[in-house]
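**Student:** Right, I'll just put the structure down here and ask away after.
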Amino acid sequence: MEADGDGEELARLRSVFAACDANRSGRLEREEFRALCTELRVRPADAEAVFQRLDADRDGAITFQEFARGFLGSLRGGRRRDWGPLDPAPAVSEAGPETHDSEEDEGDEDAAAALATSCGPASPGRAWQDFQARLGDEAKFIPREEQVSTLYQNINLVEPRLIQPYEHVIKNFIREIRLQSTEMENLAIAVKRAQDKAAMQLSELEEEMDQRIQAAEHKTRKDEKRKAEEALSDLRRQYETEVGDLQVTIKKLRKLEEQSKRVSQKEDVAALKKQIYDLSMENQKVKKDLLEAQTNIAFLQSELDALKSDYADQSLNTERDLEIIRAYTEDRNSLERQIEILQTANRKLHDSNDGLRSALENSYSKFNRSLHINNISPGNTISRSSPKFIGHSPQPLGYDRSSRSSYVDEDCDSLALCDPLQRTNCEVDSLPESCFDSGLSTLRDPNEYDSEVEYKHQRGFQRSHGVQESFGGDASDTDVPDIRDEETFGLEDVASVLDWKPQGSVSEGSIVSSSRKPISALSPQTDLVDDNAKSFSSQKAYKIVLAGDAAVGKSSFLMRLCKNEFRENISATLGVDFQMKTLIVDGERTVLQLWDTAGQERFRSIAKSYFRKADGVLLLYDVTCEKSFLNIREWVDMIEDAAHETVPIMLVGNKADIRDTAATEGQKCVPGHFGEKLAMTYGALFCETSAKDGSNIVEAVLHLAREVKKRTDKDDSRSITNLTGTNSKKSPQMKNCCNG
């Protein structure tokens, strides 16, 4: 049995030795052994000790006999291993340095055992090669192949059951890498195509510019050549004329000479002298003319040289213009790319806005269907709480829950708002009531809103105001009650709303609770009814923009003003939000368009565009955040840069109710006199408010609206929206703006 066991051990050792002998030389060199131990995470000192123990003949290589003798001795256990005649086993009874040798022997044995276990019959190197062969050409996509192969061999040695999952992981990685490489190639091809297209466009532009330059150069040369030829032809004609005159003079002189020969000298001496004098004078005149002609020729030559220099300068300027045009082309391409990015972002925002709008309309339609299923008309359902109207009594419109006698009165007021035509006049006359919009932020320009207002005028008259009116009708993007045409409603509709009574009893479960609080500075109801009759004919909407850093409470301020509500966790404004509010300013009914801008840095450019046509600005800061107060100067500079004229500004210190609490907690707060000084510096109004308890909200808006009305009365050319009804027409400039 012992012999059979030794035979099996020798067979295993032979397979292990064959796996370690990579070059099939029958000998393990020192470098091969070190590389094998490095892959197996064996310390270099232990690897050297194991090699020295196995290398019995000290020839620098291990044969199979030495390998088998050393490992058989370690596998048989104990301290009785036969290490050969050159290295006898150490004595157990001795102390001192021999104990240290014994510890080294144990370390060598552990390293040898690890080597024997790792290089078992399974042959991890061969398994890795087989796996690579199965992969085929995909093996070249393996990143860091050496580390992957080492981990593969270690897993094969420690836990062979994990080999198959590991192979699946490697295949998945290879598949992903191939996909990534394919995508990178496609991207490279697309980039190359774009570059080629840009190069073609640039080359076409260069060719066009070259053609234009050549045409201009040819035209200039042709003109200069024509002018030079004309000048030379003039000079040639003058020269020929003068030569002809000289020839005629010479002929005359010859004739006179012949005549003088024929006549006697005594008779003609005086005449000849006179003729000679005349001819000499004429000769001098001709010489003078010749000199002038030569001077003109020199002057024309200098002009020709100047034209040549001008032509050279124009050529240089043309080259410079070409360089500038190339730079402009590059800038234009960059701007086009930026515009495409902005258009993509704008489309995404519009898509999200449409999705939110459709979700809101679906929710309202589901609510209406549930009402029809339960045989409950929308007219008997409370949509939202509103201030109480009591006929034509002269009591004030104050919103006080303690003054209500029962839930039935509150339900009656709420049910009166279900009729869209009656609800419009009701909401306009009540100061603390909200002017609803979609509730969604929008990035549209105010001019687009004017076009939709005209469309809403036409559509609002066609809606029935009976029981069939659904809540989805007021959930459109710009279906704001205050924008509807109020002139067609008349005072009779106002009276009908004030005299409206419920058709049936309303349960307590239908009453909607809210966090609304009473707002001060309200006018009596009778005054509002009288103001309705005066303001139907001429009603203007003033554009008020809310600005300030993020999280200063602009949306809460607007919600408290329009809806008389306060919500703790309100979402941040994306882009711009819009509300309408009607106030009584100096006894006149005034409609305000309130634009809530986002305070984040990425929306600053959008907010800046709304300052251009703003009639007034509510500039908010947080009294518990000093940074928002320090940024007020930057906001004021932005408003002054965007607005063409001086815009009234109301500086509002919000969150005044929590300033003392924040100060006790150690936060750096902004005192009230700091805000007053800053407002005096810029000539602005100042007020501290609290959107949570509603203090000074309406007062701040009233003061700003009063200042806006004063400014607009002095300057009628301000950009305001005329809401006088269907009889009023838009100005040509507004039509061109909306229809362009």
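The backbone N, Cα and C atoms fix where each Cβ goes, and this holds for glycine too.
Unsubstituted: the structure retains its original residues.
Annotated Ca(2+) 1 binding site per Swiss-Prot: Asp21, Asn23, Ser25, Arg27, Glu29, Glu32, Ala61, in sequence order. Annotated Ca(2+) 2 binding site per Swiss-Prot: Asp55, Asp57, Asp59, Glu66, in sequence order. Taken from Swiss-Prot, the feature GTP binding site applies to Ala551, Val552, Gly553, Lys554, Ser555, Ser556, Asn654, Lys655, Ala656, Asp657, Ala691, Lys692. Feature annotation from Swiss-Prot assigns domain 'EF-hand 1' to 8-42; the stated evidence is sequence analysis. Listed in Swiss-Prot is the mutagenesis experiment Ser555 to Asn, annotated as follows: Impairs nucleotide binding and perinuclear localization. Mutagenesis annotation in Swiss-Prot: Gln600 to Leu, described as Favors GTP association; the structure shown retains the original residue.
Looking at the shown structure, what environment does each listed feature sit in?
**Tutor:** Look at Ser25 (Ca(2+) 1 binding site): DSSP puts it in coil. Ser25 (Ca(2+) 1 binding site): 10 other CB atoms within 10 A of its CB, across all protein chains.
Following the DSSP three-state reduction, the secondary structure of Ala691 (GTP binding site) is coil. Just so you know, the Cβ of Ala691 (GTP binding site) picks up 27 other Cβ atoms within 10 Å once every protein chain is counted.
Sequence-distant neighbours of Ser555 (mutagenesis position): residues of the same chain at least 6 apart with a C-beta under 8 Å from its C-beta are Ile570, Ala572, Thr573, Asp577, Asp596. Annotation note: Ser555 (mutagenesis position) sits in a helical segment as assigned by DSSP.
The Cβ of Gln600 (mutagenesis position) lies under 8 Å from the Cβ of Ala550, Ala572, each of these being in the same chain and 6 or more residues away along the sequence. Gln600 (mutagenesis position) carries neither a helix nor a strand DSSP state and counts as coil.
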**Student:** Calculate the distance in Å between the alpha carbons (Cα) of Ser25 (Ca(2+) 1 binding site) and Asn654 (GTP binding site), and round it to a whole number.
**Tutor:** 89
**Student:** Across the domain 'EF-hand 1' (8-42), what does the pLDDT come to on average, as a whole number?
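**Tutor:** Averaging the confidence scores along the domain 'EF-hand 1' (8-42) gives 77.
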**Student:** Which one is it, among the binding-site residues Glu29, Glu32, Ala61, Glu66, that lies nearest to Asn654 (GTP binding site) by Cα separation?
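**Tutor:** Closest recorded candidate to Asn654 (GTP binding site) by Cα: Glu32.
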**Student:** For Glu66 (Ca(2+) 2 binding site), list the number of other Cβ atoms lying within 10 Å of its Cβ atom.
**Tutor:** 19
**Student:** Rounded to a whole number, how many Å is the Cα of Asp55 (Ca(2+) 2 binding site) away from the Cα of Ala691 (GTP binding site)?
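**Tutor:** Here the two Cα atoms are 90 Å apart.
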**Student:** Return only the integer: C-alpha distance in Å from Ala691 (GTP binding site) to Glu32 (Ca(2+) 1 binding site).
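**Tutor:** Rounded to a whole number, the Cα-Cα distance is 81 Å.
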**Student:** Determine, using Cα-Cα distances only, which of these binding-site residues is closest to Gly553 (GTP binding site): Asp21, Glu32, Ala61, Glu66.
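**Tutor:** If we rank Asp21, Glu32, Ala61, Glu66 by Cα distance to Gly553 (GTP binding site), first place goes to Glu32.
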**Student:** Fewest other C-beta atoms within 10 angstroms of its own C-beta: which of the binding-site residues Asn23, Asn654 fits that?
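**Tutor:** Relative to the other binding-site residues in Asn23, Asn654, Asn23 has the fewest Cβ atoms within 10 Å.
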